[in-house]
Amino acid sequence: MSGDTCLCPASGAKPKLSGFKGGGLGNKYVQLNVGGSLYYTTVRALTRHDTMLKAMFSGRMEVLTDKEGWILIDRCGKHFGTILNYLRDDTITLPQNRQEIKELMAEAKYYLIQGLVNMCQSALQDKKDSYQPVCNIPIITSLKEEERLIESSTKPVVKLLYNRSNNKYSYTSNSDDHLLKNIELFDKLSLRFNGRVLFIKDVIGDEICCWSFYGQGRKLAEVCCTSIVYATEKKQTKVEFPEARIYEETLNVLLYETPRVPDNSLLEATSRSRSQASPSEDEETFELRDRVRRIHVKRYSTYDDRQLGHQSTHRD
């Protein structure tokens with residue numbers, strides 16, 4: 001089990017040097033703090049290969065631990081879960097991004113995991129012949145595909161739905177210009193934040209122009225840019241360009257780049273430590289989880305009075 005919530009050791013806690021006695025403890029779980037990311041794994045997994053980790057957990061190297069028993073490793077924990085998977089299974093699926101492969105290879109070199117280094121080098125060599133665009137904008141083909149993209153994304157999601165053919169009436173004089181401005185702003189935001197946000201386009205939805213914003217798999221906000229107005233005794237469709245509101249909601253989703261509370265796997269892995277904590281600390285933890293959930297609902301409920309079409313489904 002592993003957890004990727006960034007938690008810092010308690011202030012004032014002084015790490016101590018100790019020798020790790022690994023003999024006969026193959027199935028024992030150890031808790032690791034790798035640059036603030038917390039992991040649970042077995043000594044057996046860490047000592048299967050002849051690496052620096054094997055030296056640390058077979059007693060050949062001294063390790064740092066904090067007062068709660070977490071073993072401290074002064075490295076970035078971003079790719080440590082991938083490294084653990086390689087140590088367990090002897091193989092992994094490498095990231096698609098060249099930069100992430102380079103980062104993983106640097107960590108593998110530090111831990112002296114030569115097999116993983118070779119995998120990364122081979123993948124980088126293969127990618128020299130095929131260039132991948134930096135900014136990819138998927139265009140969804142079905143509601144099911146949209147749901148899968150949003151649920152599986154580790155990044156916040158911004159979706160622009162535009163479908164001019166949905167209009168039943170004539171447009172107001174500025175509507176075409178405003179529709180184009182919405183599309184242009186989407187392209188600009190995609191170029192600016194493509195590394196931090198997943199941008200997707202929807203050209204088959206039921207709206208004419210509508211922005212949706214998602215974080216951690218749930219819908220946070222929606223900005224509908226169309227309305228029906230009456231002019232010269234007939235209905236017309238008006239498309240607006242609420243630029244400031246779109247910028248505001250895009251910046252809001254950046255708050256959801258990393259988990260705000262520990263995930264279930266981490267909470268389960270650290271249940272022993274929590275069971276020793278005071279009741280007040282447990283209450284604070286659950287209050288935090290509940291408060292975050294209510295904020296999500298409250299944030300989204302401000303848009304409930306708008307017609308959302310097939311995007312209105314919201315699961316708490």
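Each residue, glycine too, has its Cβ placed from N, Cα and C.
The feature domain 'BTB' is assigned by Swiss-Prot to 28-96, with sequence analysis given as support.
One entry in Swiss-Prot concerns the mutagenesis experiment SER142 to Ala. Its note says: Does not affect phosphorylation level; when associated with A-237. Sequence-distant contacts of SER142 (mutagenesis position), defined as residues of its own chain at least six apart whose C-beta falls under 8 angstroms from its C-beta, comprise ILE204.
Among the sequence features in Swiss-Prot, the mutagenesis site THR237 to Ala is noted as follows: Does not affect phosphorylation level; when associated with A-142. Non-local neighbourhood of THR237 (mutagenesis position): ASN167, LYS168, TYR169, SER170, TYR171, THR172, SER175, ILE208, THR226, SER227, ILE228, VAL229, each in the same chain, at least six residues away, with C-beta under 8 Å from its C-beta.
In Swiss-Prot, the entry for mutagenesis SER265 to Ala states: Does not affect phosphorylation level. The structure shown retains the original residue.
Quoting Swiss-Prot on the mutagenesis of SER278 to Ala: Slightly impairs phosphorylation level.
For the published mutagenesis SER280 to Ala, Swiss-Prot gives the following note: Strongly impairs phosphorylation level.
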For THR237 (mutagenesis position), the three-state class that DSSP assigns: strand
Confidence summary (mean pLDDT) of the domain 'BTB' (28-96): 91
